[in-house]
Amino acid sequence: MNWSHSCISFCWIYFAASRLRAAETADGKYAQKLFNDLFEDYSNALRPVEDTDKVLNVTLQITLSQIKDMDERNQILTAYLWIRQIWHDAYLTWDRDQYDGLDSIRIPSDLVWRPDIVLYNKADDESSEPVNTNVVLRYDGLITWDAPAITKSSCVVDVTYFPFDNQQCNLTFGSWTYNGNQVDIFNALDSGDLSDFIEDVEWEVHGMPAVKNVISYGCCSEPYPDVTFTLLLKRRSSFYIVNLLIPCVLISFLAPLSFYLPAASGEKVSLGVTILLAMTVFQLMVAEIMPASENVPLIGKYYIATMALITASTALTIMVMNIHFCGAEARPVPHWARVVILKYMSRVLFVYDVGESCLSPHHSRERDHLTKVYSKLPESNLKAARNKDLSRKKDMNKRLKNDLGCQGKNPQEAESYCAQYKVLTRNIEYIAKCLKDHKATNSKGSEWKKVAKVIDRFFMWIFFIMVFVMTILIIARAD
């Protein structure tokens, strides 16, 4: 029983395969006959219309498969496209009943007439025409030609907002030799097909609208139609933010810190020059990938502004260092500088001398209080205090002479002791004078150093605010 079922199944399979081979043989036979009949007297050199005054319509459809490269410096877009062209050939029609119902065949595209549709704004020396793939020929003469092509087109790149820029690249297709009265071109859809697009790592595609244009050129009076596909691109800016923008922001915030370095360290100017060199390197990196146009990119403007701030900070640092190292030969601090810088600005910026309390300058307040009290005393009381102090000094001088034996001794001993007293007095006066001069010199230098320190702190905060505001403005401009 099982053996009989197996024989029946084998017979059915053999019969079906035989019928399939017979059908394929019949199709191949009729296709060959159709091919011979169609191309017996056919010429692909002439426009396939029965009436030469009739316009041949060509429908164009573009499918964007991949963006291979966007060369901003040379302003060239390299794209991988699938190009579909559909037109009607009046000489390639047949009756399906005469060829066993055969309604379409596939033949090499170079055997039939093809519209000379080219990319008007191509930017390479090599041919960017579609590949010679087969065409699908239908019984009513409708020809469909699908072919891939790698195109290089010129694209005007606007780098004003780089790396947050949007670009619009046009792909303009049209007939090179036929005017609009001979071959008219239409777009199959309102936009290019993006269903098979492979996502690009650098660019986002936001659309590809298509528009038909009819243009009359100066060379010819006839109209020339074309179809322009506008590729809307938005740059993925993460790479440039991480590698170009964030390092620049961090480096720019280092520039104000040069004012915080002690002047005696000798590294203030070196830090500014080092930061300036780093910014120059980043500026050169941006210049290498940008086209040589008059539009300065947004990040380039940020670099230039930052470099200007760093240059200004370095120049001001040199000025402050000159103030810091004012020595004994320098003039005293002017009165206005004492009031504005040492009295008010130092308190606002929390700049104090070494050993002086930053929170509660107690001794300074006591000294100011005593000065105010003495200034309020009457003139008579001040005169009495001075006379009392003078009499006290004379009394102490008399006691010192008695202790040294200048009085109450014989004349020879008194003269000897008085000479020693005079020498001792002169030495003490000399030492006191030296100490006073040294203190005055140190006080003058300390005042200039404090002036320099206050100016340093003032410029540090000013430059911090400027860098912060500039960064916010750049980000807001990008948005």
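Using the three backbone atoms N, Cα and C, a Cβ is placed for every residue, glycine included.
What you see is a predicted model, and the numbers here were worked out from it, not measured in a lab.
According to DSSP, D193 (Na(+) binding site) is assigned to a strand segment. Sequence-distant contacts of D193 (Na(+) binding site), defined by Cβ-Cβ distance under 8 angstroms and a gap of at least six in the same chain, are Q61, I62, T63, L64, W82. What Swiss-Prot records for S191, D193 is Na(+) binding site, and it gives experimental evidence as the kind of evidence.
I86 (mutagenesis position) falls within a strand segment according to DSSP. Within 10 Å of the C-beta of I86 (mutagenesis position) we count 18 further C-beta atoms, all protein chains included. Among the mutagenesis experiments that Swiss-Prot reports, I86 to T is described with the note: The CHRNA9:CHRNA10 receptor is 250-fold more potently inhibited by the alpha-conotoxin RgIA.
Under its mutagenesis entries, Swiss-Prot includes T172 to K with the note: Decreases response to acetylcholine. For T172 (mutagenesis position), the same-chain residues 6+ apart in sequence whose C-beta sits under 8 angstroms from its C-beta are L119, Y120, N121, D226, V227, T228, F229.
In Swiss-Prot, a published mutagenesis experiment is listed as T228 to A, annotated Loss of response to acetylcholine. A 10 Å cutoff on Cβ-Cβ distances gives T228 (mutagenesis position) a total of 17 other Cβ atoms nearby, all chains included.
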Rounded inter-Cα distance in Å - S191 (Na(+) binding site), I86 (mutagenesis position): 17
DSSP three-state assignment (helix, strand or coil) for T172 (mutagenesis position): strand
